[in-house]
Every structure is written in structure tokens, then in C-alpha cells.
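Working notes, beginning with the structure itself.
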Amino acid sequence: MLSSPTVILQPYGLPVYPQTASCYPGIVQGAAAQEAGPGNGDPSLPQVYAPPPSYPPPGQAPPTPAARLPPLDFSAAHPNSEYADHHQLRVYQGPQHDGTESITASNTDDSLAPVTSDPQSLSVSVASGSGAAGGSDEEGGGKAQPKRLHVSNIPFRFRDPDLRQMFGQFGKILDVEIIFNERGSKGFGFVTFESAVEADRAREKLNGTIVEGRKIEVNNATARVVTKKPQTPLVNAAGWKINPVMGAMYAPELYTVASFPYPVPTPTLAYRGSGLRGRGRAVYNTIRSAAAAATPAAVPAYPGVVYQEGLYGAEVYGGYPATYRVAQSASAAATATYSDGYGRVYATATDPYHHSVGPTTTYGVGTMASLYRGGYNRFTPY
């Protein structure tokens, strides 16, 4: 007999406190009624381990504890309490079906849905009803919506009353319009019906008919897409040269126009049209005219463009007297020592850098080539 209670763990992990046989002779595990293990001759000693439970082999479902749990069926409640041992188990029962009462109760939630036994007939009836409703809406919209027809290739003598009389037999016409220009009718027009159905009927009847030897065409009028044309920018003949900054560098001849709106720099105004030529670059004119900037003078100009380049003027051809050249100021003419073009290198004075070349009227191509081959070059470094 044990002197103190001993805690024994079963395979399920629940502690079991063994008691002596004198206290609970019929409840203690491992009593004399059970199988005695080896060395279990004393009936007062408890059975230490219970027999291991049996597990199903792999791949099979575990057996249902039919002997311990009641069947879970949706049957009526058990008023007699057959399962007294399982008083904590709640048995759920399904709803009671009593014929027409359940149908009436279910229809209270959806009272608008038709009650039919055939779902196919239900879908057909609903579809036919919606189709009828859609057709009525479409028909009503067609009657209320006006429609415009485009009539082309009509006789040129036709006027609005003639076109109204031709289409008025098919329905009420809201508007008739024939397009005209300064020479008369353009041969087409528009007819607006109050109803789209009447417009379609008129289009089917009159399209392709012969009226006074002309086959008219009647079609549905479509909205014209109106596109706004871009505004043409204000440019002159020179295009991009209208900018005063760009024109001063690349097109100084624009500043010789008397009506040009932009202000003209003082050196350019003083030596406009003078003999100080420099391939049309404003930088040369500014440098060469710096000495006479203090005494500017007005420059008479022709009504047209006074050319800055000698290649553009009449002096490019050579042999013309000075009276036929571009008008220039007195101050500019006094200091003019360079040629108007490439044909005459020196016109009024000698070159201070080369004393062997004297004043001359013009040089030919051969003479110019010989001068350059002979060492004449103002920009030579030595």
C-alpha cells in the first residue's frame, strides 16, 4: 500500500491519482476484475498503464465513435431525453415544411417575383416582357425624335416649296433647306421630319427616283465636323528675317525699307547703301562706320529695297557709272575706299598696305588670279 498519492500519466497526458482499494474498491483502475500484469499479484495495487489505443492504418479514415456520440440527423427534438448522458450536446433540427405555408412565407420577401413551377417559362415570360417594353420605348423614342435627310442631285430650279411638296406626302415636315451660292442652287438640300419613322419611309421610297431627268439620292444627314483653320502668321517676303535681331545679322537689307517698323541703329542708318561693304554682316558695318557715328546723315532710299550687297545690285555687272549706283550719303562717300563688289578692288584710293597696286577701274578674272598668286593678300600674317 502506497504511503502517499502518486501521480500517474496515461498516454493521453491526463494525470490520474490512484486511490487505495479500501476507499474505492470498484472504481480504481487495475482492479482484480481486469487483467493483471506481470508482478500484479496484489489486488490492492492499481494498474499503472492502460492498454494502448488502436489506431487505423495509414490511408484510412478513423472510425466514427458511434457508440459514444448520437447520430447528427435533422430530426425532431427528443423530448424524452434519450441521450441523458450527453446533455451538453445540442441537436439542431431543420425547418418544418408544411406545403403551402412555406411557399407563402418565402414569397413575402420577394412579393414582386412571379410564382411559377417551370423556370423556363419564367425566363421566357420575363424576356418577352422586357422585349415588349424595349420595343415600346424604342417606338416611342422614334416617334418623338426628329430626323434630318440629305437630298442630293435635285434639279437646279427646285426651291424650298418644291422640295416640301415632294416629301410632304410621307409625314409632317419641320424644315426644308436648299443650299445656294452666288450662282444659284448647288443641287442639294436638307429635309427635317418630325418623326424618324416617317423620315425612314420617305428615304426608302424616294431614294433613287428620277425627278426631271435627274436621279436624286436621299440619305440620312450626318453632323459635319467643323475644323478651325490655323491662322496664318504675319510674315514678309523674307520669312524668318522679320525678327530685328536676326535681320541685323543675316539680312541688313531689310532695314533699308522706308516703312520698316523697327528702329534702325545709328551707324547702320549713317552708312546704309554706302561703299563700306562687308558681305551683309552687321558686325563689319559697325566697325567700319565707328568713325562717322557722331555725324549721322539721312540716307535717301528708293521705294523698294536698297540692297546691302553689291552682288544684288546693278554694279555687279561692272562698267556702270557711279550715277547708276545706290544713293549714299556724303559722309559715307568721303570715306568709301572699298569696292562695291568683287570685280573692283579699289575705286577711289590706293591700298596703304600694298603700294604697288594703283587706282584702277576694274579687274578681270585673270588679273585677280595673278594678284592673289603674286602675293596680294591683305590678311597675310607676314
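Glycine is treated like the rest: Cβ placed from N, Cα and C.
Unsubstituted: the structure retains its original residues.
Fair warning: this is a prediction, and the values are worked out from it, not measured in the lab.
Database features, via Swiss-Prot:
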- 147-223: domain 'RRM' (DOMAIN)
- F190 to A: Loss of RNA binding (MUTAGEN)
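Secondary structure from DSSP puts F190 (mutagenesis position) in a beta strand.
Residue counts for the domain 'RRM' (147-223) under DSSP, split into helix (H, G, I), strand (E, B) and coil, are 22 helix, 33 strand, 22 coil.
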